[in-house]
Amino acid sequence: MNISNSQVNRLRHFVRAGLRSLFRPEPQTAVEWADANYYLPKESAYQEGRWETLPFQRAIMNAMGSDYIREVNVVKSARVGYSKMLLGVYAYFIEHKQRNTLIWLPTDGDAENFMKTHVEPTIRDIPSLLALAPWYGKKHRDNTLTMKRFTNGRGFWCLGGKAAKNYREKSVDVAGYDELAAFDDDIEQEGSPTFLGDKRIEGSVWPKSIRGSTPKVRGTCQIERAASESPHFMRFHVACPHCGEEQYLKFGDKETPFGLKWTPDDPSSVFYLCEHNACVIRQQELDFTDARYICEKTGIWTRDGILWFSSSGEEIEPPDSVTFHIWTAYSPFTTWVQIVKDWMKTKGDTGKRKTFVNTTLGETWEAKIGERPDAEVMAERKEHYSAPVPDRVAYLTAGIDSQLDRYEMRVWGWGPGEESWLIDRQIIMGRHDDEQTLLRVDEAINKTYTRRNGAEMSISRICWDTGGIDPTIVYERSKKHGLFRVIPIKGASVYGKPVASMPRKRNKNGVYLTEIGTDTAKEQIYNRFTLTPEGDEPLPGAVHFPNNPDIFDLTEAQQLTAEEQVEKWVDGRKKILWDSKKRRNEALDCFVYALAALRISISRWQLDLSALLASLQEEDGAATNKKTLADYARALSGEDE
């Protein structure tokens, strides 16, 4: 029988294809596979190159890849490589173990970005994965923004976590959640994300659920809840290089006799004080090679996530569910000096302190519920201003609160370190939709204020509340005064949300409608009320009030302190909310909006208050100053864009 070469080649191809399904590579752990195959792409890594598992990552990755551990929770800070670990383990599951995998991120946008900047470059840069993706770089039904289907028959899905439909229909072996704390508590009233998502793995022979996140607020944080449901909470213990005693690294504080310590105002002096024998440990002295994770509840431990031991040292079966905690102090991607610098920047700013606790320490933030500031005490904190605009003020912003029968505006001046001065109070009575009322608001917006040297300053940016009235009124005024100068806003009472989240694009009405994190702003403002400057010395974050009853009086102080934090049950969960108890709070709202205007200037136009003030102080002559200040106002309000 004659067989052509082409027929032989086709036969060889089909035989190989048939035998390929029978081939099983030599078993590898997740770490072994990642160290041999994983590559960090330039699009999503600080440093492109071959992956090398760090000591504190070893047990976490092997636990993620283990068939014997069903649930893995990772409570972590930033800069510990969690997303990279997760993606490396997913590649291991797809190529080595041939499992169907699914990962959820908080929103559809997050999922699309993760697929574009992390997943697709990873497929490109790992040869064994690329060999399973003949569709790479092409339009193909197996290559979409939500799904990749490989030639070994395995699928990978990457979906947003907001919609309940994204938790249906898929049947997978591995379910993962990145930044779980940012997910909604209740997905369209159908349940928690992990409850819905883990239903997708119930039919698997080797079900796996991986949850990881930087934590948020204590009592309402989903990664905290997931961790509390696990019987094992593991912390990374390292031996003291001097006395040999094991301990996990703690940040500590002034009262604790161990942890990170440094000379005041000198971050470079930082060292770690051993909790056992008060040994002084420098960062470069620690050796994590033989460090191990120890459960603070049961005492079980592991070095590599494969072999597990009881507190007495006897080998035991791997746990069904386990939680790991890891934070920045262990990371080679930062220094203890930088950690201390970051801590020092949080002084006087609760929002920054919360961010530090969450993203540097990897701990939940415990919101403090306290009494309101005393309005009568605050009303006595009046100061004599040397001019309508005090010398240390570099920039003016305003907040406008909308009511049906009036508009209220407060003008605030800002100096280095966000030190602030109340400059003006304007209450414009009249129907909110009457043009004559709005013309008087226009006059208030365009009012100028004088410095001691005679230079006049205009309000650089204004945030105008759209709540409670027809928002198109504010939209039209934004277009009239400049889209970047007058910014329509809406409040978002979500704990931890940034003070201002200005969109990059205009909405369908042609304006930059901006969400304001009112809870975050109020907490920062209340914390700043506690700062008391000494004499005329600068104090970052301090708040100043003028000895002028037209601008500041007891009524103003009462409105600034009208709200308090209370615990309320919302949808079956306890939450901490700001409540005015029906007290008037327009002054506080205006302060929030003025702070938001400042933050927009800093984040969008890189406003540097220190540099701007230095430039203003160098100017001589009123005429020169007027011209220069007008230029500053135009540039910093975005009119030159």
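Residue numbering: from 1, along the chain as shown.
Backbone N, Cα and C atoms are what each Cβ position is placed from, and that goes for glycine too.
Annotation of the published mutagenesis LYS76 to Ala in Swiss-Prot: Complete loss of DNA packaging; the original residue is retained in the structure shown. Other Cβ atoms within 10 Å of the Cβ of LYS76 (mutagenesis position) number 24 in total over all chains.
Looking at Swiss-Prot, you'll find the mutagenesis VAL80 to Ala noted as follows: Intermediate loss of DNA packaging; more frequent pausing during packaging. VAL80 (mutagenesis position) carries neither a helix nor a strand DSSP state and counts as coil.
Every protein chain shown contributes to the tally, and the Cβ of SER83 (mutagenesis position) ends up with 16 other Cβ atoms within 10 Å. Under its mutagenesis entries, Swiss-Prot includes SER83 to Thr with the note: Intermediate loss of DNA packaging.
For the mutagenesis of LYS84 to Glu, Swiss-Prot gives this note: Complete loss of high affinity ATPase activity and packaging; no significant effect on endonuclease activity and slight decrease in strand separation. The structure shown keeps the original residue. All protein chains shown were included, and the count of other CB atoms within 10 Å of the CB of LYS84 (mutagenesis position) stands at 19.
Long-range Cβ neighbours of GLU179 (mutagenesis position) (same chain, at least 6 residues apart, Cβ-Cβ under 8 Å): LEU105, PRO106, ASP110, GLY212, SER213, THR214. Here Swiss-Prot notes a mutagenesis experiment, GLU179 to Asp, with the remark: Lethal; weak ATP hydrolysis and complete loss of packaging, translocation does not seem to be impaired.
Among the mutagenesis experiments that Swiss-Prot reports, GLU179 to Ala or Gln is described with the note: Lethal; very weak ATP hydrolysis and complete loss of packaging. DSSP assigns GLU179 (mutagenesis position) to coil in the three-state reduction, placing it in neither a helix nor a strand.
Taken from Swiss-Prot, the feature active site, for ATPase activity applies to GLU179, supported by experimental evidence.
If you draw a 10 Å sphere around the CB of ASP401 (Mg(2+) binding site), it holds 22 other CB atoms from the protein chains shown. When secondary structure is read from DSSP and collapsed to three states, ASP401 (Mg(2+) binding site) falls in the strand class. Residues annotated as Mg(2+) binding site in Swiss-Prot, with sequence analysis given as evidence: ASP401.
Counting only same-chain residues at least 6 apart in sequence, those with a Cβ under 8 Å from the Cβ of PRO498 (ATP binding site) are GLY517, THR520, ARG599. Annotation source Swiss-Prot lists ATP binding site at GLY491, ALA492, SER493, VAL494, TYR495, GLY496, LYS497, PRO498.
One mutagenesis experiment named in Swiss-Prot is LYS497 to Arg, and its note says Km for ATPase increased to 68. For the recorded site, LYS497 (mutagenesis position), the DSSP three-state label reads coil.
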Select the closest residue to LYS76 (mutagenesis position) from the following recorded positions, measuring between CA atoms: SER83, ASP401, GLY491, ALA492, LYS497. SER83
Sort out for me which one of VAL80, ALA492 has the most neighbouring CB atoms within 10 A, since those are the recorded positions we care about. VAL80
Among VAL80, SER83, LYS84, which are recorded as mutagenesis positions, the nearest neighbour of ALA492 (ATP binding site) by Cα: SER83
Could you give the Cα-Cα distance between LYS497 (mutagenesis position) and GLY491 (ATP binding site), in whole Å? 11
Candidate binding-site residues ASP401, GLY491, SER493, pick with smallest Cα gap to VAL80 (mutagenesis position): SER493
Can you check what DSSP calls ALA492 (ATP binding site), collapsed to helix, strand or coil? coil
To the nearest whole angstrom, state the Cα distance for the pair LYS84 (mutagenesis position) and ASP401 (Mg(2+) binding site). 45
